[in-house]
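Below is one structure; the comments refer to it alone.
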Amino acid sequence: MDSELKGQQLSDAEWCVKKINGEGNCLLLFLPMSSPTTIVMIVLVSLERLVPYVFKLSQTQLSQQCQSQGFTDSISLNLIKLKLMDILQAPQEINQIGLVDSNLVFSFDVSADITVSINSVPSHVTKDMFYMILQSLCMLLLKLVNLSTQYHYVQRDILNEKQKCLDFLLISLRDLDGGSKVISQWAPENSKNYESLQQCTDDDIIKKLLHKGKFQHQEFLADSLKTLLSLRNKFQDVSRFEESGELNKKERVRFPAVNHFYNDDFELQADPTNEARPNSRGKIKPKTDFKPKSRESSTSSQLRLENFSESEATPEKTKSSSSLVEEYPQKKRKFGKVRIKN
């Protein structure tokens, strides 16, 4: 087994799908290496033959290729190497990649105006490396199948809940005057809308899949792999985000609940700013601009008290009004009756 390549590196690495001239759609893997002779190892597996190829790039080769393209100073060389290490984590940023005289050549942007082309040479694939790469691919495909299946289960549950809501709304709409006419106008029989209103089963999905065409074609396989790999990356990003959120919960600023400062009638009980800054009240000088407003508030409060006393002094009016309400009760409109059919 090549001591430079380890199984853990393959399992943790980021696979991507690229179209390579002469090989068609391929799975690619870029690995940073800590070997004194190799800084980058590239694994290429054709989807047609499932035969792995390995390409290597040394520090000396990288320096010579950069110098031949005009990057001679050490600052530029270090910048290109750092950018190359970033590309290994996000191989989708590679502009072009292809086979040229058995070498794997790829290019990437160092800046908006500068592009660097790198030429990696083929390396012998030992028997142990061959099986290690294929084993890693099998584990990757199993994980993608499991992720796709779990995603399908969650999506099916969501669609079932939405179908129940749609059925309830249809029943409620048919129960209203003119509701059936609205449905028939929007979704007449044998129309696309009418078909969308019907419940969909697994058999219906399989029939649509069969009528879709040659879904087992190589292009469809490559597109499916791209979709699943993208879904896996999103899942990992969300998982890392939630884990970091759980770790940072203790460091977040917690605001007090509304009921801490307000009672059930939403009347202010305590000023939170004054509690936080007990000595700030003496530093604030009152402004004369707000005096008329305080008089207005006192006058309005006095009027409210007078109105309240008048309402207490006229109980007969309230009694007569309540009797009128009892004599002429309001009619309630029945709406949205649901029919249950056995």
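Placement of Cβ uses the backbone N, Cα and C atoms for every residue, glycine included.
No substitution from the list is modelled in this structure, which keeps its original residues.
Since we're looking at a predicted model, the values are computed, not measured.
In sequence order, N25, C26, L27, L28, A222, L225, K226, L229 make up the list of same-chain residues 6 or more apart from V17 (variant position) whose Cβ falls under 8 Å from its Cβ. V17 to I appears in Swiss-Prot as a natural variant; the accompanying note says: In strain: DBVPG1135, DBVPG1373, DBVPG1378, DBVPG1788, DBVPG1794, DBVPG1853, DBVPG3051, DBVPG6044, DBVPG6763, DBVPG6765, SK1, Y55 and YPS128.
Quoted from Swiss-Prot, the note attached to the natural variant N21 to I states: In strain: DBVPG1135, DBVPG1373, DBVPG1378, DBVPG1788, DBVPG1794, DBVPG1853, DBVPG3051, DBVPG6763, DBVPG6765 and SK1. On its own chain, N21 (variant position) has G98, L99 as residues at least 6 apart in sequence with a Cβ closer than 8 Å to its own Cβ. When secondary structure is read from DSSP and collapsed to three states, N21 (variant position) falls in the coil class.
Among the natural variants in Swiss-Prot is Q65 to E, noted as: In strain: YPS128. In the three-state DSSP reading, Q65 (variant position) counts as helix.
Just so you know, the Cβ of V105 (variant position) picks up 15 other Cβ atoms within 10 Å once every protein chain is counted. DSSP classifies V105 (variant position) as strand under the three-state reduction. One entry in Swiss-Prot concerns the natural variant V105 to A. Its note says: In strain: YPS128.
For the natural variant E161 to Q, the note given by Swiss-Prot reads: In strain: DBVPG1135, DBVPG1373, DBVPG1378, DBVPG1788, DBVPG1794, DBVPG1853, DBVPG3051, DBVPG6763, DBVPG6765 and SK1. In three-state terms derived from DSSP, E161 (variant position) belongs to a helical segment. The Cβ of E161 (variant position) lies under 8 Å from the Cβ of no residue that sits 6+ residues away along the same chain.
According to Swiss-Prot, the natural variant D204 to G carries the annotation: In strain: DBVPG6044 and Y55. In the three-state DSSP scheme, D204 (variant position) is classed as helix.
For L231 to F, Swiss-Prot lists a natural variant annotated as follows: In strain: DBVPG1135, DBVPG1373, DBVPG1378, DBVPG1788, DBVPG1794, DBVPG1853, DBVPG3051, DBVPG6763, DBVPG6765 and SK1. Taking Cβ-Cβ distances under 8 Å and a sequence separation of 6 or more, the neighbours of L231 (variant position) in its chain are L147, S148, Y151. In the three-state DSSP scheme, L231 (variant position) is classed as helix.
Here the Cα atom of V105 (variant position) is found 12 Å from that of Q65 (variant position). Around Q65 (variant position), a 10 Å sphere centred on its CB holds 17 further CB atoms from the protein chains shown.
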